[in-house]
Amino acid sequence: MTVDDPKGMKDQLDQKPNGKTAKGFVSSWRWYPAAVTLGVLCLGLLVTVILLILQLSQVSDLIKKQQANITHQEDILEGQILAQRRSEKSAQESQKELKEMIETLAHKLDEKSKKLMELHRQNLNLQEVLKEAANYSGPCPQDWLWHEENCYQFSSGSFNWEKSQENCLSLDAHLLKINSTDELEFIQQMIAHSSFPFWMGLSMRKPNYSWLWEDGTPLTPHLFRIQGAVSRMYPSGTCAYIQRGTVFAENCILTAFSICQKKANLLRAQ
């Protein structure tokens, strides 16, 4: 071996006295670049992991925000759906009420229409009756009531007995004279719904002070009873009036309504 063989010298240096090579130094030298590379890789991996953790945290926060936003949107949507359902329910109820109202109004309108048609028919009938009445000459003048053989008129104003007598005479009539229970019942029915007093043609005067009709005939006994006090102190005498079906005696000077009476023209009615 010569000095010019450096490899041989290196091999000699690497050999142990027993002829074996010292591998520890050589191995450490060979693994140093690998260790550095591994350290760099570990550092890069650590940085990567840190970056991933940071990104994961950001993503997690973003997901939480999105979930919160989604939850909020779901709450809003649920509220809108609930409000829409309530609105639909209210609309259905309103529609139902409106339908019932329309049906009720239609029913009332139908009833009104029927009543209107009935009134129209009655109006036509009334026109026919009035037309016939205009051409009919009855036993009593217009505005007089006919009962059996007599005509009766109820005054529209109140006067004393003497003035009421004059009014009846001007109508070619006389104050009421009741000759029968049937006639009394008729008069009672005619004034049943009135509370006013009506003069009759019955009075009590000097010198006899007995109840006499205008024609001088006396009152038929037991035909009706006269209530009230009879006084001879009345200058105009005591006169009779009928009120609510009962005959009363009173001062002739007082005012009351009256009932005029005259014979019906039965020949004209035939």
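Heads up, residue numbers simply count up from 1 along the chain you see.
Glycine is treated like the rest: Cβ placed from N, Cα and C.
As annotated by Swiss-Prot, domain 'C-type lectin' applies to 147-261, with the evidence given as sequence analysis. When the domain 'C-type lectin' (147-261) is classified with DSSP, helix, strand and coil residues number 20 helix, 40 strand, 55 coil.
If you take the C-beta of ARG225 (mutagenesis position) and look for same-chain residues 6 or more apart in sequence within under 8 angstroms, you find VAL247. What Swiss-Prot notes for the published mutagenesis of ARG225 to Ala is this: Reduces oxLDL binding. Impairs oxLDL binding; when associated with A-205; A-206; A-225; A-232 and A-234.
Under its mutagenesis entries, Swiss-Prot includes ARG232 to Ala with the note: Does not affect oxLDL binding. Impairs oxLDL binding; when associated with A-205; A-206; A-225 and A-234. Sequence-distant neighbours of ARG232 (mutagenesis position): residues of the same chain at least 6 apart with a C-beta under 8 Å from its C-beta are TYR209, THR238.
Under its mutagenesis annotations, Swiss-Prot gives ARG244 to Ala the following note: Does not affect oxLDL binding. Impairs oxLDL binding; when associated with A-205; A-206; A-225 and A-232. Within 10 Å of the C-beta atom of ARG244 (mutagenesis position) sit 13 other C-beta atoms, taking all shown protein chains into account.
Among the mutagenesis entries in Swiss-Prot is LYS262 to Ala, noted as: Impairs the binding to oxLDL. Within the same chain, residues at least 6 positions away in sequence whose Cβ sits under 8 Å from that of LYS262 (mutagenesis position) are ASN150, CYS151, LEU171, ASP172, ALA173, HIS174. Mapped onto three states, the DSSP output places LYS262 (mutagenesis position) in strand.
LYS263 to Ala appears in Swiss-Prot as a published mutagenesis result, with the remark: Impairs the binding to oxLDL. Under a cutoff of 8 A between CB atoms, and with a sequence separation of 6+ in the same chain, the neighbours of LYS263 (mutagenesis position) are GLU149, ASN150, CYS151.
Swiss-Prot lists ASN265 to Asp among its mutagenesis entries, and the accompanying note reads: Impairs the binding to oxLDL. Less than 8 angstroms from the CB of ASN265 (mutagenesis position) sit PRO139, CYS140, each of them six or more residues away in the same chain.
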